[in-house]
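**Student:** Here you go, one structure.
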Amino acid sequence: MSRNRAAMVSAFRLFLRPATTTTHRSLALRLAPGTTFALHLRPCHELQQHRSFASTAEDGETDKHKKPTTGEDIYVEYVNGMPHMTVRLPSRNELCQFALKPISHNVGDLLAMLRAEDRGIDRAAVINKHGVRIASSCTIESLLDDSFSIQINNRTLDVNPPKRDKVTLESMDKVGDVRKVIAQLYEAFNVGEYQLEKSNQLAKELETLRYELEPLEEKKLELSKKAARRTNFMTWMGLGLMSVQFGILARLTWWEYSWDIMEPVTYFVTYGTTMAMYAYYCVTKREYMMEDVKNREFSLSLYRNAKKVQFDVEHYNELKRKSAELEYNLRRINDPLNMQLPSHLVRTQENTPPTLTEEKAERKYT
């Protein structure tokens, strides 16, 4: 009986010994759970690589911010709104981070940066998820919209970029409202001061132009008086010639000849006058109106005399046009009704300055 009891105790001890060993082994393996995961799920040639980059408690805190998407060989993260790509370079098997600009950088720039950092890269290409190569002109912004892969020499690295926030229509409306408020605040604080400063500036420019125009105005006044005298003389001379014609026709009709003879003569005289008026229209492209004829003669005489005394009419007209624009703008700024309106929305458009095209057209016909 005692022998049986001793045998049972020995068997029980032998039964407990491997269980105790297993317990100790399990406790030893629990000290490194990452290593346990590598032993059970990874092949032997990746064991050393995984042990080199096993995460610690501090790395866990960092991973909360970086959040790699496709493992440790390559991943994309956003730092201060800008994408940063971390890639393991093949030559020294080191991680290298590249800061990318979504709009100004493209795929060609990314590949050039990879080759510049590692001279051992012979072939590099970017492939989309359908296996089609992406052109070098594709922007980084478009590239990061979907998953892709980078082929470096004989390795293919898959990348799943994190989703980024895009601008929506509602956010644009909010930005527009903020801009309106800022514009109203700027107008309330600065428009009055700006208009006063602009008014003083226009007044100074107008004063300078008037000082420059003063001697030219005197010469132009002399030329205008001379042209007016010539035009007035031509007007009265035309009336005198018509009176002489009337007297000659009357003399020939009632004294020298009879009406039967002079009737066809007066007809041809009248028809000749009509032909002269039509010839005037063919030359000037304007109807023969007394006021237009007088103005045309005045302009011709003025330009002819200005050329004789070397008066620069083009420069004078340019100064007058600038002066008219300054006066118009100054009047518009000082008008309380039109103070905050642009030039094409003013309520009073009287006495607007002539444009350069209108001046050229008028000069062409005169």
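Each Cβ is built from the backbone N, Cα and C atoms, and glycine gets one as well.
Keep in mind the model shows the original residues, not the substituted ones.
Feature list, courtesy of Swiss-Prot:
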MUTAGEN   Asp260 to Gln  In mushroom body neurons impairs mitochondrial calcium entry and decreases intermediate-term memory after conditioning; when associated with Q-263
MUTAGEN   Glu263 to Gln  In mushroom body neurons impairs mitochondrial calcium entry and decreases intermediate-term memory after conditioning; when associated with Q-260
MUTAGEN   Tyr280 to Ser  Abolished calcium uptake; when associated with S-288
MUTAGEN   Tyr288 to Ser  Abolished calcium uptake; when associated with S-280
**Student:** Could you state the whole-number distance in Å separating the C-alpha atoms of Glu263 (mutagenesis position) and Tyr280 (mutagenesis position)?
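**Tutor:** Answer for this pair: 26 Å between alpha carbons.
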**Student:** Where Tyr288 (mutagenesis position) and Tyr280 (mutagenesis position) are concerned, what is their Cα separation in Å, rounded?
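**Tutor:** Rounded to the nearest whole number, the Cα-Cα distance is 7 Å.
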**Student:** Determine the Cβ neighbour count for Tyr280 (mutagenesis position): the number of other Cβ atoms within 10 Å of its Cβ.
**Tutor:** 16
**Student:** In whole Å, how far is Tyr280 (mutagenesis position) from Asp260 (mutagenesis position) when you measure between their Cα atoms?
**Tutor:** 32
**Student:** Among all the protein chains here, how many other CB atoms are within 10 A of the CB of Tyr288 (mutagenesis position)?
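**Tutor:** Counting Cβ neighbours of Tyr288 (mutagenesis position) within 10 Å gives 15.
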